[in-house]
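Chemist: Got a structure here, written out as structure tokens. Questions coming.
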Amino acid sequence: MDARGGGGRPGDSPGTTPAPGPPPPPPPPAPPQPQPPPAPPPNPTTPSHPESADEPGPRARLCSRDSACTPGAAKGGANGECGRGEPQCSPEGPARGPKVSFSCRGAASGPSAAEEAGSEEAGPAGEPRGSQASFLQRQFGALLQPGVNKFSLRMFGSQKAVEREQERVKSAGAWIIHPYSDFRFYWDFTMLLFMVGNLIIIPVGITFFKDETTAPWIVFNVVSDTFFLMDLVLNFRTGIVIEDNTEIILDPEKIKKKYLRTWFVVDFVSSIPVDYIFLIVEKGIDSEVYKTARALRIVRFTKILSLLRLLRLSRLIRYIHQWEEIFHMTYDLASAVMRICNLISMMLLLCHWDGCLQFLVPMLQDFPSDCWVSINNMVNHSWSELYSFALFKAMSHMLCIGYGRQAPESMTDIWLTMLSMIVGATCYAMFIGHATALIQSLDSSRRQYQEKYKQVEQYMSFHKLPADFRQKIHDYYEHRYQGKMFDEDSILGELNGPLREEIVNFNCRKLVASMPLFANADPNFVTAMLTKLKFEVFQPGDYIIREGTIGKKMYFIQHGVVSVLTKGNKEMKLSDGSYFGEICLLTRGRRTASVRADTYCRLYSLSVDNFNEVLEEYPMMRRAFETVAIDRLDRIGKKNSILLHKVQHDLSSGVFNNQENAIIQEIVKYDREMVQQAELGQRVGLFPPPPPPQVTSAIATLQQAVAMSFCPQVARPLVGPLALGSPRLVRRAPPGPLPPAASPGPPAASPPAAPSSPRAPRTSPYGVPGSPATRVGPALPARRLSRASRPLSASQPSLPHGVPAPSPAASARPASSSTPRLGPAPTARTAAPSPDRRDSASPGAASGLDPLDSARSRLSSNL
């Protein structure tokens, strides 16, 4: 567009501000221009006649003086026109014509979106947004605010709280430093280095060196004093932490008032450049007068007062705690190391100061004849030798082990010696106290156990207990607490629910791994049970429960062997992974047997209220407990009508599906196997060796047992890496007639054949009470069972998916049979019968064997 065209928009006069248009692209770099006011006055070089909004004139197409034009726009035109006679600028953005490469943006147009997002407000000098200076200013401003890290999250609670604290710093004013900011952290660390240097170097320089005009000494003093003066200024802009209510003061006025009332005087006195004043005064006085200025070097000790800033040291300790959390150090170890290091460092620092003081006082007195320096003729010795003897003298006094090379003779040395002894005794007492507290805090549980056992010993002495009782009590405490005592209930009670469950599951992991009841159950059921267990220890010969008493607990065996005793002299062994005492909890009755500990037993007990509370939420597990209880009662020659009625009701109503019934039968089968192991003499000690790898997985055990129960082709237990694939071998037998029994084997292992019956669709996994349990399986003597194969072998076949045969009359059942009253139904096989298969009815009915022999023969016939 040229000057003759009406390219300008209505109302775009220099004296008016048009409405903002679409944001233009960022212009090329241009010299910084001052930001114009919203309504600039008319240009004095152009006529200020108004133009109509409907008649845009040529002045509407002129660039404003305040606009930023590109170099191409400055090639031609007058009064701010763009080159080539075509205005290429617009107050609202770039021209919409074809010539868009030459553009200038008017001052009336607002900043672009990129500038608003990437820059702050322009400075008073007209600095454009997005410049390098603004970027550095933003980065440095972020250093003054608390960052989002582990330390700040622990201090403020959440990321949102940290962001609110950052907004507080921004709104508090310019150059306000947060005490937890990164800048303050690095600054405090730098000041710590200067503190250590001044605490060590300044006393040595004042005491043992005469010439203070050397270049290293001047550089050290200049740098130190400069940093302390800067620290004095920064303290007026640093927030103050109120330890009582954890409030952080960020108001500049409050910071100034509080700093003036506390540490300002000490910091100001310590920051005065005394050395520079001495150097200036030295040129205006003669040398004789300057000799007396040596005594004025004591003024340098005012800097020591400024370096003992306890608040800064405490702030450093808080940051060290942050480092400990980052590097995953334990709090006890970190605090112990910090306390010991601080105490040792303070004692060494006091020894250093005392050593310098031992030489400084005689030096200020021009080394009198009775001082230790003159007596030893060490006035003209080197500073290292003088410092070594002075430090030895000071440490001898502080540790109260002597006076050094000779006893003090002058009054000054006597007072210095007494001062050293007082300081040393104080440090020694502090060290003993800290060391004692450290030792007690590192092993508080053992200390608590020792204190408790001392009370037990006094109790035994007071009641004059015999020696055997005292030994039993001692053994109990050793096995129960193992040298450490703590309130576990209180510790777990203070934790939240998820964390408490994780800890309980971890503590009881061995119990869960050894119990198929837990390993194959719902994880929620396992967690609910474990959170209610109580740990107990019993010694050999202790009767855990007695027959005929009211049961209030059941027990789970983690380690140990127990014997189940009845009045009929029938005994049954239980070991790791078993449980007992659940029968009376299920029936609300009395104990049906006594349980005695054969070894040291580590058990977990469960009260009756907690037991019923958990089982109300998991009915299948109640059914599993009831089924195992019926099987155990049958093995010791007893029965419970209440449990039988409950199980029959569940079977008839079809509450549980086939999968749940199979799991229940696996639990029953594994319980029988564990009893057989204990009866065969394989007793487990208090701390048994770890089982073979193929037995450690309870899930693999269940899968292998199920596969072997339903697959007659598997002639031996599945052991090895292929064990986990065994569920694919599980097959259901189609309904059909029961295959005929195989040819009989040896008479000792061949039970009498049970009457067969036609098969029908199965409705329950149990036979009717009183019916004989018929089993079909290969014969395997019990002595051939190895330790590795017993837990994985299918000693009791799982129930097939068919209906048990109708039960015969009660009179047809042998009276002396030890077969369980609730046994699995006849098992159907899909493969052809092998010659070595035989019916597995209990031989005890025909041969009149002892109950233990009957159980063993029943085990071999079932296998």
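Every residue, even glycine, has its Cβ placed from backbone N, Cα and C.
Nope, none of those substitutions made it into this model, it's the original residues.
Keep in mind it's a predicted model, so treat the numbers as computed, not measured.
Okay, these came from Swiss-Prot:
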type    : residues                                       : note
BINDING : GLY581, GLU582, CYS584, ARG591, THR592, ARG632 : 3',5'-cyclic AMP binding site
MUTAGEN : LYS291 to Gln                                  : Shifts voltage dependence of activation to more negative values
MUTAGEN : ARG294 to Gln                                  : Shifts voltage dependence of activation to more negative values
MUTAGEN : ARG297 to Gln                                  : Shifts voltage dependence of activation to more negative values
MUTAGEN : LYS303 to Gln                                  : Decreases current amplitude
MUTAGEN : ARG309 to Gln                                  : Abolishes surface expression and channel activity
MUTAGEN : ARG318 to Gln                                  : Reduces surface expression and disrupts channel closure
Chemist: In the structure shown, which of the binding-site residues ARG591, ARG632 has the fewest other Cβ atoms within 10 Å?
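Modeler: Across ARG591, ARG632, these binding-site residues, the one with fewest Cβ atoms within 10 Å is ARG591.
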Chemist: Restricting to the chain of GLU582 (3',5'-cyclic AMP binding site) and a gap of 6 or more, list residues whose Cβ falls under 8 Å of its Cβ, or answer none.
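Modeler: Expected: MET554, PHE611, PHE625, VAL628, ALA629.
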Chemist: For THR592 (3',5'-cyclic AMP binding site), which residues of its chain lie six or more apart in sequence with Cβ-Cβ distance below 8 Å?
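Modeler: Within the chain, THR592 (3',5'-cyclic AMP binding site) has Cβ neighbours under 8 Å at GLU547, THR566, ILE583, CYS584, LEU633, ILE636, LYS638, ASN640.
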Chemist: Near the 3',5'-cyclic AMP site, what residues other than GLY581, GLU582, CYS584, ARG591, THR592, ARG632 in the same chain have a C-beta no further than 8 Å from the centroid of the listed C-beta atoms?
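Modeler: In sequence order, the nearby non-listed residues are ILE545, GLY551, MET554, PHE580, ILE583, LEU585, ALA593, ALA629.
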Chemist: For GLY581 (3',5'-cyclic AMP binding site), what is the tally of other C-beta atoms lying within 10 angstroms of its C-beta?
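Modeler: By my count, 24.
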Chemist: I'd like the Cβ neighbour count for CYS584 (3',5'-cyclic AMP binding site), meaning other Cβ atoms within 10 Å of its Cβ, all protein chains included.
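Modeler: There are 22 of them.
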Chemist: What whole-number value in Å do you get for the largest C-alpha pair distance within GLY581, GLU582, CYS584, ARG591, THR592, ARG632, the residues recorded as binding 3',5'-cyclic AMP?
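Modeler: The 3',5'-cyclic AMP-binding residues span at most 13 Å between Cα atoms.
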